[in-house]
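Under the heading active site, nucleophile, Swiss-Prot lists H463. The 4-methylumbelliferone binding site annotation in Swiss-Prot covers H279, H383, H463. Here the residue is the original one, while Swiss-Prot reports the published mutagenesis Y123 to F with the comment No effect. Among the mutagenesis results in Swiss-Prot, H279 to L has the note: Reduces enzyme activity by 96%. The residue drawn here is the original one. Here Swiss-Prot describes H383 to L as a published mutagenesis experiment; the accompanying note says: Reduces enzyme activity by over 99%. What Swiss-Prot notes for the published mutagenesis of Y586 to F is this: Reduces enzyme activity by about 40%.
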Amino acid sequence: MFDKYRKTLVAGTVAITLGLSASGVMAAGFKPAPPAGQLGAVIVDPYGNAPLTALVDLDSHVISDVKVTVHGKGEKGVEISYPVGQESLKTYDGVPIFGLYQKFANKVTVEWKENGKVMKDDYVVHTSAIVNNYMDNRSISDLQQTKVIKVAPGFEDRLYLVNTHTFTAQGXDLHWHGEKDKNAGILDAGPATGALPFDIAPFTFIVDTEGEYRWWLDQDTFYDGRDRDINKRGYLMGIRETPRGTFTAVQGQHWYEFDMMGQVLEDHKLPRGFADATHESIETPNGTVLLRVGKSNYRRDDGVHVTTIRDHILEVDKSGRVVDVWDLTKILDPKRDALLGALDAGAVCVNVDLAHAGQQAKLEPDTPFGDALGVGPGRNWAHVNSIAYDAKDDSIILSSRHQGVVKIGRDKQVKWILAPSKGWEKPLASKLLKPVDANGKPITCNENGLCENSDFDFTYTQHTAWISSKGTLTIFDNGDGRHLEQPALPTMKYSRFVEYKIDEKKGTVQQVWEYGKERGYDFYSPITSIIEYQADRNTMFGFGGSIHLFDVGQPTVGKLNEIDYKTKEVKVEIDVLSDKPNQTHYRALLVRPQQMFK
């Protein structure tokens, strides 16, 4: 009876199969999206990480001379137009569409050549609203609002990537376990060490000169604030463009490479023995990547093991293997505290304490290890926040927020130091650059950096000490602890965009350009921020990331600027307002679609 039933079942299956074949019906499943024009289907957010992008599938077409235009919204909308090269066409197997508006029926034109003919398609690409996954009772708005102050003629096409963040409801809930005192029992609490609590949700977007969001990196791409997984925690920072139009970045225990379509090209854990990557990543002409990290299980001179804070530079290749290491605890002087004791206790990098804003920091000899001001390995004595690579002599230039700007060779020897002279001992004291005026005449400055009868000034708690295309050194001079003291009133503080010319043979430094002092406290960013010279329009681009940080209950202003180099006229000024009060921004950078899809 069982055999009879089995034969009937098999016969029925065969009949159904033959019936499907006879009628030409496809196998079970839904049909793919049909072509939207003369090429293939349009796929919004093809990699699941950038919802304001799309892809026109090639559908096996072989095309060339591709140009994409995303039309502006309304009469004043900013049009985004760019070419697409063969490498990108092959990488995506489609035409990349970048710069869509959120929750909008975007009009997009794609032009190309195929079989010697000029072709063109117009598309309507629908997008949904972008979402901030990290809102709580502190939220002022869902997204970070923008306010366009000024855009001069000729700058309407500018696009700015804003690398900012938003607080999570749980705050910093993870710590590295430090080494217990030798007399501690097994049940005694263990101390914290390292910078694992440096943890916040990313908020990464591109804004146009109408203040519209034109790109968004999904917050879940690299981060997960709902799971206690250190591989998905940290502070997404150091977003820098590569020559290929991709971007490197760091976050906690990983470093990445990604592109504007949201494709993650590299995702590497930090090498064993290192932790807490923040602030900076940069690809060198050799194809390696420089990262700022801390050292795990570092044995101090007193025998105590700690995780160090922002004082090691790693060079890694694209497979993640270590090429070189700069250990600043051996190269510099981790006991120097000349600036540390002059800082505002209310803000150190993005660690903000409103209760102590405006008060001068106090250095205690027994300061606990961890992400706190203090001297020696295991404390925040260096705070390196930027790296520049100088190809002419295979050296690196570091902005050490708590020490100064330093150039170090491949041999780990200091070439020069740009900082006030106080606290530097031999042999490092001999590396201090000597200020000169435009005629090469020495400028007299006291040990705190106050200079006589001159506009020259050093930088204090600075960021982004980078080499410009002119060969000069440009720096965002935050200005906290200026002249190694706190002023009588907090409102006397100011920040500057500043440019120096360094003569390495003579060991001198000349200040050749500055901007911002005249704008006073309303331009003051105590922490974070960036400047970078833009040769295409002879401007100094800057982003003050922490303006009005200490205004209780108010959004923090991130101010995007382009300043005419010759006249110092403001060409662009756009404010970005944090979505929660007293929450700092980090950096911003100019992006050029014309260079991103080669």
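Here the Cβ of each residue, glycine as well, is placed from N, Cα and C on the backbone.
Swiss-Prot feature annotations superimposed on the structure.
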residue	record	DSSP (3 states)
Y123	mutagenesis position	strand
H279	mutagenesis position	coil
H383	mutagenesis position	coil
H463	active site, nucleophile	strand
Y586	mutagenesis position	coil
Rounded to the nearest Å - Cα separation of H383 (mutagenesis position) and H279 (mutagenesis position): 9
Rounded to the nearest Å - Cα separation of Y123 (mutagenesis position) and Y586 (mutagenesis position): 36
For the mutagenesis positions Y123, Y586, the one whose C-beta sees the most other C-beta atoms within 10 angstroms: Y586
H383 (mutagenesis position) CB neighbourhood, other CB atoms within 10 A: 22
Residues that sit under 8 angstroms from H279 (mutagenesis position) by C-beta distance, when 6+ apart in the chain: M237, G238, V250, R292, R310, V384, N385, S386
Neighbour count (Cβ, 10 Å) for H463 (active site, nucleophile): 28
Distance from Y586 (mutagenesis position) back to H463 (active site, nucleophile), taken between C-alpha atoms, in Å: 10
Binding residues H279, H383, H463 (4-methylumbelliferone) - maximum C-alpha distance in whole Å: 10
